Amino acid sequence: MGRRSALALAVVSALLCQVWSSGVFELKLQEFVNKKGLLGNRNCCRGGSGPPCACRTFFRVCLKHYQASVSPEPPCTYGSAVTPVLGVDSFSLPDGAGIDPAFSNPIRFPFGFTWPGTFSLIIEALHTDSPDDLATENPERLISRLTTQRHLTVGEEWSQDLHSSGRTDLRYSYRFVCDEHYYGEGCSVFCRPRDDAFGHFTCGDRGEKMCDPGWKGQYCTDPICLPGCDDQHGYCDKPGECKCRVGWQGRYCDECIRYPGCLHGTCQQPWQCNCQEGWGGLFCNQDLNYCTHHKPCRNGATCTNTGQGSYTCSCRPGYTGANCELEVDECAPSPCKNGASCTDLEDSFSCTCPPGFYGKVCELSAMTCADGPCFNGGRCSDNPDGGYTCHCPLGFSGFNCEKKMDLCGSSPCSNGAKCVDLGNSYLCRCQAGFSGRYCEDNVDDCASSPCANGGTCRDSVNDFSCTCPPGYTGKNCSAPVSRCEHAPCHNGATCHQRGQRYMCECAQGYGGPNCQFLLPEPPPGPMVVDLSERHMESQGGPFPWVAVCAGVVLVLLLLLGCAAVVVCVRLKLQKHQPPPEPCGGETETMNNLANCQREKDVSVSIIGATQIKNTNKKADFHGDHGAEKSSFKVRYPTVDYNLVRDLKGDEATVRDTHSKRDTKCQSQSSAGEEKIAPTLRGGEIPDRKRPESVYSTSKDTKYQSVYVLSAEKDECVIATEV
């Protein structure tokens, strides 16, 4: 099992070597002859089920570097191989795969380095009893051994050889061929044809790169540009094109780009504008020799350059215009008189006079007023120099008043008025809003003061507009603005216009001038509220005394009801209170209080004036320590002395000593001695011999202090403010 694993590992190694190899040494075993079937030690091959001396032959091949004295021992530096059993005694081996699919003839030894040109070869023929046992370490299995060293050049041709040892003959052949894409004497030149971004080439016989048409460079990655493309200013990404770099243009990128806007200039480098002769300025757009370049003057006029891009033309007689392009029409001012016809000449004019007239402009007449030349009632007068003049009546013209005039032809009427020709005069029928002889005046539509209620009138064509004061609207400001227009009533109320006022008809449950208040008890029907003048934006009307009185009565009734409820509650509370205990016939009083009353409720703390809340109300000091104990109140009319703090903790002590105090109150005289309690709530008093320390005073100067006695005080003493 271990040998099979070793064989599989060797095959995988050989395959990996083939992947990365540059060439392959190939050994072809052709024929092996073992005439007597003997081993190398002349013993007969035994074992197995075949005939005696039948040697089941397999081969071990070892390829190593060139050695002058070849050693058959490992390592096989170039590779080794062990074949399966290929035959018995004498046999021939065909090319390709044999009986055993694990063997292929020739045996291949891939190389991952340059072929050195020399090698040493060891071929051992071995015998095995079992096809599964292909161990080569046992020398007893050896049939024959071939050791040789050779020089070998790379090529496709096989080198034939025959090894004879006397008892055995081995005929074999070998060669070294380069792997695909490898070339050269040692298969060290790598060349793989490609046509992509990394190259465009094929490979020659010796592995040289032969660029595809249109490509050049060491790896054929540089395209050959269009023939004539400038080497510096042009480039290409693929063969046959010529792309220009920035600032250059043209088919071959040999033309510089001029400065933008340059008209009559050239450049030697990009963005230049070198003006041509006769041109100036930043953009070479100012013609310094306009007359020569443009020849603007026509009709034989003389051109004179007057500056950059300017000129003047001196026209010949009979021509005018900036470039003398206009021929002067000498007949334009109608120089011919008396109905003569004018003919324009190149530099003058000619008048063709009607019968009876002569002169350059036919100004002279051969007729007189005696001949009656004037028509249509024209008045004739003789001229001192000869001839006559006809004074035409209105509506006629011409030298002899022979032409009837169109009085409306000159459009004398303005502002779209229609002109009516009356023969001797005309009449303008004006459009609405205009007046005057020629309808030139706009009729003042505000003259009649159409705007009412102090509105301002603005006149327009056959119309007017009024700017109304607040409270009015309409064409003439005659319509008052509706007070309900802006929806003053709230909560679904209905607005009613009442002249200059409005009224809100409130929905059930709402009230107020604008129905903005929610009523606690809505009236049974809808409420109509007449707004006061403060809400109506106008003054006038009586003050609503009835509503005010009704409101006051409602408030008083409410207060009386509350007072009655309070009195009832207090009466019920007094009924549930226990009756006060009698003082046992004690008649001695102090500050209108009996001794028993003074004895009770003396267990209070000393509180400074700064700790008393002044509320300007009557203070109610009430102590309730049980049903068996009566209560009393000390009233201070202006100060509320809050003495509730920490009184509950002393209730038990007060209950225990209550009966003892009552007895004491009855037997004690008014001049009895005071016994000081050992402790006070205001603080500990370590010395019992200082009775005056029981009554402490506050240092507060704003208010007087309340003297507080301990609950354990024996005498019936009450503290008060003096």
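Backbone N, Cα and C atoms are what each Cβ position is placed from, and that goes for glycine too.
Original residues fill every noted site, and no substitution is shown.
Long-range neighbours of the domain 'EGF-like 1' (225-253) within the same chain, counting only residues 6 or more positions beyond its ends whose Cβ lies under 8 Å from a Cβ of the stretch, are 213-215, 269-271. Annotation source Swiss-Prot lists domain 'EGF-like 1' at 225-253, citing sequence analysis.
Positions annotated as domain 'EGF-like 2' by Swiss-Prot, on the basis of sequence analysis: 256-284. Sequence-distant contacts of the domain 'EGF-like 2' (256-284) (same chain, six or more residues past either end, CB-CB distance under 8 Å): 246-249, 292-293, 308.
For 291-324, the entry in Swiss-Prot reads domain 'EGF-like 3'. Through the fold, the domain 'EGF-like 3' (291-324) approaches residues 278, 280-281, 285, 330, 346-347 of its own chain, all at least 6 residues removed from its boundaries and within a Cβ separation under 8 Å.
The domain 'EGF-like 6' (408-439): residue composition by secondary structure is 0 helix, 10 strand, 22 coil, according to DSSP. Summarising the annotation, Swiss-Prot assigns domain 'EGF-like 6' to 408-439 and lists sequence analysis as the type of evidence.
What Swiss-Prot notes for the published mutagenesis of Lys613 to Arg is this: Highly decreases Notch signaling pathway. Multi-ubiquitination pattern is reduced, although it does appear to be mono-ubiquitinated. Interacts with MIB1. Loss of cis and trans interaction with NOTCH1. Increases its association with lipid raft microdomains.
A mutagenesis experiment is reported in Swiss-Prot for this position, Lys689 to Arg, and the note states: Decreases Notch signaling pathway.
The annotation that Swiss-Prot gives for the mutagenesis experiment Lys699 to Arg reads: Decreases Notch signaling pathway.
The mutagenesis experiment Lys713 to Arg is recorded by Swiss-Prot, whose note states: Decreases Notch signaling pathway.
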Let's see if you can do this one: DSSP helix, strand and coil counts over the domain 'EGF-like 2' (256-284), in that order. 0 helix, 7 strand, 22 coil
So what pLDDT does the domain 'EGF-like 6' (408-439) average out to? 83
